[in-house]
Amino acid sequence: MKFCLYCCHCYIVICGKATHYYKSSKATSNLKSSNRVLMRNPMSPSEQHSQHNSTLAASPFVSNVSAARTQQSLPTDAQNDRLQQPWNRTNTATSPYQSLANSPLIQKLQANIMTPHQPSANSNSNSNSITGNVVNDNNLLASMSKNSMFGSTIPSTLRKVSLQREYKDSVDGVVRDEDNDEDVHNNGDAAANANNDRESKLGHNGPLTTTTLTTTTTATQLDVSELSAIERLRLWRFDALMQHMYRTAEYIADKVYNISNDPDDAFWLGQVYYNNNQYVRAVELITRNNLDGVNILCRYLLGLSFVKLQRFDDALDVIGEYNPFSEDPSTTAANTMSNNGNNSNTSQPVTDGGIKMESSLCFLRGKIYFAQNNFNKARDAFREAILVDIKNFEAFEMLLSKNLLTPQEEWDLFDSLDFKEFGEDKEIMKNLYKINLSKYINTEDITKSNEILAKDYKLADNVDVVRSKVDICYTQCKFNECLELCETVLENDEFNTNILPAYIGCLYELSNKNKLFLLSHRLAETFPKSAITWFSVATYYMSLDRISEAQKYYSKSSILDPSFAAAWLGFAHTYALEGEQDQALTAYSTASRFFPGMHLPKLFLGMQFMAMNSLNLAESYFVLAYDICPNDPLVLNEMGVMYFKKNEFVKAKKYLKKALEVVKDLDPSSRTTISIQLNLGHTYRKLNENEIAIKCFRCVLEKNDKNSEIHCSLGYLYLKTKKLQKAIDHLHKSLYLKPNNSSATALLKNALELNVTLSLDASHPLIDKSNLMSQASKDKASLNKKRSSLTYDPVNMAKRLRTQKEIFDQNNKALRKGGHDSKTGSNNADDDFDADMELE
């Protein structure tokens, strides 16, 4: 059922045919009077905007339901008089979400609203009909109008106009005149024929599927034909503003303000100036008539304009240094006593469902303090903004993204928020807020919230849910998994600024220089004035060890966005790598002041002082970092190293064991895990717990066999425990992996010298091996002797034969004399031969 734009008769579209129904003039007049929509003017004498209202209070879509309902019970004269009263545009008895329901930015769809395409209900009938659902007062009908900018969200007869316009465009020769009813029938037939022709051209041979869009004009909807000229101009202005046609919006808004002289109309004209970057004109408009003193919306807009003009002191003068709407303690006590006394007249202020202006002003105050580098007051203002209205998510995000709160303070603030204001949406909103908190603590709770959002609310592919997983992986040094998650998001949103910093960090950690180069090149072409662009370029040069170029672009990135923490830390790192300690300390100190809730600048300050051998100063900064984030393995590792250098090995072991406990779920091949294991092994070595130290090193060696330092450390421990062969093997392996390892070279030299000079036990493997080798040598020598005796030398043989002949002759002479020592003489001769042979 539709209402004709030019008459109050209604018609029903059935299969492309328009069936017309007549209404009596009396019924028509009653329809006009009962469905009259009254534009709200909160600046009327009966009510003005308060800090509990939002800009919805000045929206042209706000209606007065109760006033329209009470008009039916009034006499005609009294009813007309009431319509003329300016204060009739306001009624505080309506639902606090009434204006929100009527806003074009809100979509309220019932589950039983029919979809645009459904099969015909009666296939036997020549005209297939679809029964439409009747929409209640607070419900909106889904619209698939191609001519409507707002689609299914528009809650007024602006949708009716667009629907009729679409219908008029779809047929030829359709003319509607309230004076000629027959034209409607003819045009209905023409519409049916046109639809049939169009379907035949498209090749549809089956039954036609049509859609019946039924709207009922109620007191909560806008009927353009029932609005006054000024109200229609306001709708025109609003629609032009929503479509970013600022010249049209400015032209109409200026006329509306001149006609009405209403501060709300001045506010919307100022909005047009503000959105068109004409901030000076917005300031002149509001200050010329002192509108900031009578309209809180104009005051807020004036403060925004001053901020855009970087006139922060003027902006602070407009909105105040403190929240003027904060309750006085005495007033709060009085209200508490009256509530305890069951005072029925005491009630909470009724809001319109939008973000309260009080919260918006607190947020703007925080932005001003943040721009002035007054971070403590900025933190307090942002915290007050989110506590005043939990719907002000931007204030909550500023506290987290700008590192104004420590991880524990973030969770404390989250626990203090009252999510009951969201009603039935409490669960989803609580989880959506939780996934933005710090990942250094309560990681299990955040992981559980991610699972709930993915399973119960089908948000597994949502950017913020994936970003939460990215932050968890990056914090736990799971760079490969983090890189995969980042790439899934960047496939659909290539330049997502929330994902790019972690993605760039993963590329650097994994030494993926090619992807880092391509990303930096695309960013430089697309966003040459973005801080993330030059951060990526600087990180690429850092991966190439071109420190001077990296320093240049880190500086440029920090200038473009002074609140970009990663750029500040990278800029300070370049000075530290170049050995410029003073400049590095200055840069780290600046980052520590800019980001009071971040522990990394304090950690790096401690590392710089430790490199300068100022262990007491290093300890003080490490303690500050530990107080902010006690579960960061980097902090615990550096504290262990610091106490190791102070020869306090018991304390060093305490912090390193705690760090090892924290990184048990981290990637075992990450540099963080390896460093902690190595440092803990050296600590055990200093405490003469060599076996535990060896186990510690071998545990890492199972995960990373290509680390030269691990082999060097194991070689030293085996050398200390007199296991020379294992020591020499590991030291050789260390030098194979890193030939310029001076420690391994020195240790190997000592091991080889010790292997020569050290007296070993009889049971030592080297002794057993030596005995086996010596026995084999003797056997070989004996065999060689036997072989050498078989060699033929004529000269020697002649001498030996001559000698033997002489001996033989002497023996014969002795035998002739009857001597009895022939045997003995023979034996002595054999001994002398053997002796000669041995000497040879």
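The backbone N, Cα and C atoms fix where each Cβ goes, and this holds for glycine too.
According to Swiss-Prot, the mutagenesis experiment S44 to A carries the annotation: Abolishes phosphorylation; when associated with A-59; A-95; A-103; A-115 and A-406.
Quoted from Swiss-Prot, the note on mutagenesis experiment S59 to A is: Abolishes phosphorylation; when associated with A-44; A-95; A-103; A-115 and A-406.
Quoted from Swiss-Prot for the published mutagenesis T115 to A: Abolishes phosphorylation; when associated with A-44; A-59; A-95; A-103 and A-406.
In the three-state DSSP scheme, T406 (mutagenesis position) falls into the coil class. A sphere of 10 angstroms centred on the C-beta of T406 (mutagenesis position) encloses 19 other C-beta atoms. Under its mutagenesis annotations, Swiss-Prot gives T406 to A the following note: Abolishes phosphorylation; when associated with A-44; A-59; A-95; A-103 and A-115.
If you take the C-beta of C482 (mutagenesis position) and look for same-chain residues 6 or more apart in sequence within under 8 angstroms, you find V470, C473, Y474, A502, C506. For the mutagenesis experiment C482 to Y, the note given by Swiss-Prot reads: In CDC16-264; G2/M cell cycle arrest at 36 degrees Celsius.
Under the DSSP three-state reduction, S557 (mutagenesis position) is assigned to helix. Under its mutagenesis annotations, Swiss-Prot gives S557 to F the following note: In CDC16-1; G2/M cell cycle arrest at 36 degrees Celsius.
The Cβ neighbour count for S557 (mutagenesis position), using a 10 Å radius over every protein chain in view, is 26.
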